[in-house]
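For reference, the structure is listed below as structure tokens.
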Amino acid sequence: MYRTLGSIALLAGGAAAHGAVTSYNIAGKDYPGYSGFAPTGQDVIQWQWPDYNPVLSASDPKLRCNGGTGAALYAEAAPGDTITATWAQWTHSQGPILVWMYKCPGDFSSCDGSGAGWFKIDEAGFHGDGTTVFLDTETPSGWDIAKLVGGNKSWSSKIPDGLAPGNYLVRHELIALHQANNPQFYPECAQIKVTGSGTAEPAASYKAAIPGYCQQSDPNISFNINDHSLPQEYKIPGPPVFKGTASAKARAFQA
């Protein structure tokens, strides 16, 4: 169940800009994340990442976990518990926040996040309502991602109620849109063992592959934030957010 982190070389210049998740608080317990500028062989819950620089293509395999290759440890949490991720630094105030989970088919040691198994547990965009909204591009503070710039650089999400137990990856993703038509993706992954006796699992309509949940040409990915002649709208990419028991009940009612 445990794996040792491999070593990876980093350029010091990568620390000068952008950012990455470097710590977590899960179910009230603090967990250090991977520190790319510290000695190798770190026993942490987070998949190692190469640097603070973005993934620039929606089809790049690194989009899944920023090139991460596994972790030695995992956190334990129950449905309804809170996951808080903290970034060491963050400077971009326009774009969405997406938080995903993925149920591993077995042990973490063989879990690579492949296939259409990723589901969102949280998202925030312009004013954080997760729907198409009119966007005032001259007011970057209208984006919830701006809270990472002016606040403590942390974002909290809840594990879906009634989520079935098992080994999961949790993936935090920031998509910076401050450069028109040139999106920047910042994903990191960590390992969580969900406990309890829940039975809620997302249906196929809530799941997606990463990469694959979006295309580079999508209007909400290659987004011209500076073009005021266009209808100023933004819809967060990907499937709807899975809320666990509530989502399962809603689906059963619709059926």
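Note that Cβ sites are derived from N, Cα and C of the backbone, with glycine treated the same way.
Every position carries its original residue.
For reference, Swiss-Prot has these:
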- HIS18, HIS92, TYR186: Cu(2+) binding site (BINDING)
- THR91 to Ala: Decreases cellulase activity and O(2) consumption (MUTAGEN)
- HIS178 to Ala, Glu or Gln: Decreases cellulase activity and O(2) consumption, with decoupling O(2) utilization from substrate hydroxylation (MUTAGEN)
- HIS178, GLN184: O2 binding site (BINDING)
- GLN184 to Ala or Glu: Decreases cellulase activity and O(2) consumption (MUTAGEN)
Inset, instruction - Please name which of the recorded positions listed here, HIS18, HIS178, GLN184, TYR186, is nearest in space to THR91 (mutagenesis position), Cα against Cα. - result: HIS18
Legend entry - Pairwise Cα distance for HIS92 (Cu(2+) binding site)/GLN184 (mutagenesis position) [Å, integer]: 10
Legend entry - Listed recorded positions HIS18, GLN184, TYR186, filtered to Cα within 10 Å of HIS178 (mutagenesis position): GLN184
Inset, instruction - Give the sequence-ordered list of residues that share a chain with HIS18 (Cu(2+) binding site), lie 6 or more positions from it, and have CB atoms under 8 Å from its CB. - result: TYR52, ASN53, PRO54, GLN89, TRP90, THR91, HIS92, GLN184, TYR186
Legend entry - Cβ neighbour count (within 10 Å, all chains shown) around THR91 (mutagenesis position): 11
Inset, instruction - Go through HIS92, HIS178, our recorded positions, and report the one whose Cβ sees the most other Cβ atoms within 10 Å. - result: HIS92
Inset, instruction - Could you say which of the recorded positions GLN184, TYR186 has its Cβ with the most other Cβ atoms inside 10 Å? - result: TYR186
Inset, instruction - For GLN184 (mutagenesis position), name the DSSP secondary structure in the helix/strand/coil scheme. - result: strand
